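See structure below.
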Amino acid sequence: MPDMKLFAGNATPELAQRIANRLYTSLGDAAVGRFSDGEVSVQINENVRGGDIFIIQSTCAPTNDNLMELVVMVDALRRASAGRITAVIPYFGYARQDRRVRSARVPITAKVVADFLSSVGVDRVLTVDLHAEQIQGFFDVPVDNVFGSPILLEDMLQLNLDNPIVVSPDIGGVVRARAIAKLLNDTDMAIIDKRRPRANVSQVMHIIGDVAGRDCVLVDDMIDTGGTLCKAAEALKERGAKRVFAYATHPIFSGNAANNLRNSVIDEVVVCDTIPLSDEIKSLPNVRTLTLSGMLAEAIRRISNEESISAMFEH
């Protein structure tokens, strides 16, 4: 069996180190930096010939820099005769650009990124909670899309929730919310119906379901500016919700997110470590982070040993 080796770019160094610790190994020796003109510089400083290589790199902000680091690392490892290269992308950037809106002259950038990764020599992709699962079909290589929900659910069960109800922040998240509700002792579910007049701005319209006197658990795959989340929490509290907790896998937290969360009525926001948090976000008392390092380490181990990934999520 080829030697398994882990490498990491500069996007998620702490998560990469946690994964390495879980696998009782160390991160590979690679210098990933910049030339004086800002171009990505990569040098692999150890033998990888024939190795089973995993590169851990979220393509979060700065998205283009992190994406270029990833593809240049793949090329360096491919030219060094690596046996198999798996791109471990905890947060897959550009995933929201997954379709062309009718009559709009826009790209399908998620497909562009998939082609880019395939063209430089990625053999397999491991990612977490793709914004749209059909993005897997954009790739010409196998994609393992694992779920953060077991980690989030385990934390929810520790909250001692009072008459809980799972809330989907929009119609598109109903499937995710229903799955969480079923696992959370088959609890009830509510849906927030909203309109989005422009990007990153949403207006809550009404709530489908009775939330009065109940602990509400909002679930989503990501939090961007937090505007949608904060308006949803306000609507829930206005309709009598007792407490509001928000759970999401990917903490993008762009723009005015810190200020939005600081002034929000949300009791607690719980996210995963697929994207590093800024110091400002870390300082907020109502934001808490869970690690996916154990789950990702197990997925990497299974891929390396040619074992089933889907078996990790069988209940």
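In case you wondered, yes, glycine gets a Cβ from its N, Cα and C as well.
According to Swiss-Prot, the features are:
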ACT_SITE  Lys194  active site
BINDING   Asp37, Gly38, Glu39, Arg96, Gln97  ATP binding site
BINDING   Asp170  Mg(2+) 2 binding site
BINDING   Arg196, Asp220, Asp224, Thr225, Gly226, Gly227, Thr228  D-ribose 5-phosphate binding site
MUTAGEN   Asp220 to Phe  With magnesium or manganese ions, the affinity binding values for ATP and Rib-5-P are comparable to those of the wild-type
MUTAGEN   Asp220 to Glu  4-fold decrease in the affinity binding for Rib-5-P in the presence of magnesium ions. In the presence of cobalt ions, it shows a 15-fold decrease in the affinity binding for Rib-5-P
MUTAGEN   Asp221 to Ala  The affinity binding for ATP is comparable to those of the wild-type, apart from a slight decrease in the presence of manganese ions. The affinity binding for Rib-5-P is greatly decreased in the presence of both manganese and cobalt ions but only about 2-fold in the presence of magnesium ions
MUTAGEN   Asp224 to Ala  With magnesium or manganese ions, the affinity binding values for ATP and Rib-5-P are comparable to those of the wild-type
MUTAGEN   Asp224 to Ser  With magnesium or manganese ions, the affinity binding values for ATP and Rib-5-P are comparable to those of the wild-type
VARIANT   Asp129 to Ala  In mutant PRSA1; alters the binding of divalent cations, especially magnesium. Little alteration in the affinity for ribose 5-phosphate and 27-fold decrease of the affinity for ATP. Absence of inhibition by AMP
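On the structure: features taken from Swiss-Prot.
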residue : record                            : Cβ neighbours (10 Å)
Gly38   : ATP binding site                  : 8
Glu39   : ATP binding site                  : 9
Arg96   : ATP binding site                  : 16
Gln97   : ATP binding site                  : 18
Asp129  : variant position                  : 25
Asp170  : Mg(2+) 2 binding site             : 17
Lys194  : active site                       : 18
Asp224  : mutagenesis position              : 19
Gly227  : D-ribose 5-phosphate binding site : 19
Thr228  : D-ribose 5-phosphate binding site : 23
Among Asp37, Asp220, Asp221, the one of these recorded positions whose Cβ has the fewest neighbouring Cβ atoms within 10 Å: Asp37
The residue listed as 'Mg(2+) 2 binding site' and Thr228 (D-ribose 5-phosphate binding site), Cα-Cα, nearest whole angstrom: 9
Closest of Glu39, Asp170, Lys194, Gly227 to Asp221 (mutagenesis position), Cα positions, recorded positions only: Asp170
Top Cα neighbour of Asp224 (mutagenesis position) in the set of recorded positions Glu39, Arg96, Gln97, Asp170, Lys194: Arg96
Candidate with sparsest Cβ neighbourhood (10 Å radius) among Thr225, Gly226, the listed binding-site residues: Thr225
From Asp37, Arg96, Gln97, Asp170, the binding-site residues whose CA lies within 10 Å of that of Lys194 (active site): Asp170
Cα-Cα distance linking the residue listed as 'Mg(2+) 2 binding site' and Gly227 (D-ribose 5-phosphate binding site), given in Å to the nearest integer: 13
Gln97 (ATP binding site) to Asp129 (variant position) - Cα separation in whole Å: 15
DSSP three-state assignment (helix, strand or coil) for Gly227 (D-ribose 5-phosphate binding site): helix
Top Cα neighbour of Gly226 (D-ribose 5-phosphate binding site) in the set of recorded positions Asp37, Arg96, Asp129: Arg96
Cα distance (Å, whole number) from Asp170 (Mg(2+) 2 binding site) to Asp220 (mutagenesis position): 9
Cα proximity to Gly38 (ATP binding site), best match among recorded positions Asp129, Asp170, Thr225: Thr225
Greatest inter-residue Cα distance in Å for the ATP-binding set Asp37, Gly38, Glu39, Arg96, Gln97: 30
For Asp220 (mutagenesis position), the three-state class that DSSP assigns: strand
Three-state secondary structure, which DSSP defines for Lys194 (active site): strand
